[in-house]
Amino acid sequence: MDSFPAIEIDKVKAWDFRLANINTSECLNVAYGVDANYLDGVGVSITSIVLNNRHINLDFYIIADVYNDGFFQKIAKLAEQNQLRITLYRINTDKLQCLPCTQVWSRAMYFRLFAFQLLGLTLDRLLYLDADVVCKGDISQLLHLGLNGAVAAVVKDVEPMQEKAVSRLSDPELLGQYFNSGVVYLDLKKWADAKLTEKALSILMSKDNVYKYPDQDVMNVLLKGMTLFLPREYNTIYTIKSELKDKTHQNYKKLITESTLLIHYTGATKPWHKWAIYPSVKYYKIALENSPWKDDSPRDAKSIIEFKKRYKHLLVQHHYISGIIAGVCYLCRKYYRK
């Protein structure tokens, strides 16, 4: 990169339990880029893909800044039980401090940019997924997807995001074209030839950068006119926050349907949180119960945003005492943070 310091990315672990006679000519390569808070989510996401796609070859790549022995043991078990190849990389984030981050998203959101660059040295195509994406169907069609000259196949973001993106990025041409970056199927050679990682980092380092969703916004700016749009089934966006207004907790069925292939649980509340006890997260629970993480306790609130979400959901679930206590905890953290 011309204007960005070299980033250290090292392979730390790799497991290959594929059968000796496996045909590797057709393989769906899947990558994740996360910090320590999302590692377990990656494990369950991988499990969900395996459960629904045992008929195809799968290779998984994870880029993270921190790992732990517990994760190593569980991901190795997942690889062995399902005859997978899984490769882990560690990224040194010291030189990423110049990039913007938010209260909700850490600088791990940029790991995908380095994943595209690194894996492009050995792979032709790659399916990138956020850790909060759960598979509930057959995605093998991607193996034979014609990109028709496009750099990436993506799914348009939900309608409320379209006009906001146009206003935020001052680009009317993005209306109806703004995509969600949680599911991206990429031609890595075209990405590299266009030097898109370098260009993205250059934009992100600019003093004029006012992106609300830095990684997603910059990818939309750079890939404008270079994308192929996939149907909503490949990135069905569902926000657990919507359960706060749905007393029946059945409205998710209007979005997550029989034809849905990939569910993207966006928002601060994730399906692995202790208070996410709704029918809409059953697809995550199915994968969890079939994974090495099945005996782990659900995640409790850590950040102030999670504390805020927790008390609201507890009250909706009629856990009034625990909800009030959680609300007090949130207010105390909010007050003492000032």
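Count begins at 1; order follows the chain as displayed.
Each Cβ is built from the backbone N, Cα and C atoms, and glycine gets one as well.
None of the listed substitutions appears in this model.
Over in Swiss-Prot, the protein carries these features:
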BINDING   33-38, 130-131, 264-270  UDP binding site
MUTAGEN   D130 to N  Loss of activity
BINDING   D130, D132, H264  Mg(2+) binding site
MUTAGEN   D132 to N  Loss of activity
MUTAGEN   D215 to N  Loss of activity
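Cβ atoms within 8 Å of the centroid of the Cβ atoms of D130, D132, H264 (the Mg(2+) site) belong to the same-chain residues L129, A131, V133, G182, V183, Y265, T266, site residues excluded. Following the DSSP three-state reduction, the secondary structure of H264 (UDP binding site) is strand. In this structure, the C-alpha atom of K270 (UDP binding site) lies 20 angstrom from that of D215 (mutagenesis position). Between D35 (UDP binding site) and D130 (mutagenesis position), the C-alpha separation comes to 11 Å.
In this structure, the C-alpha atom of N37 (UDP binding site) lies 11 angstrom from that of D132 (mutagenesis position). The binding-site residues under consideration are N37, T266. Their Cβ neighbour counts within 10 Å are lowest for N37. For H264 (UDP binding site), the nearest neighbour among the mutagenesis positions D130, D132, D215, judged by Cα separation, is D132.
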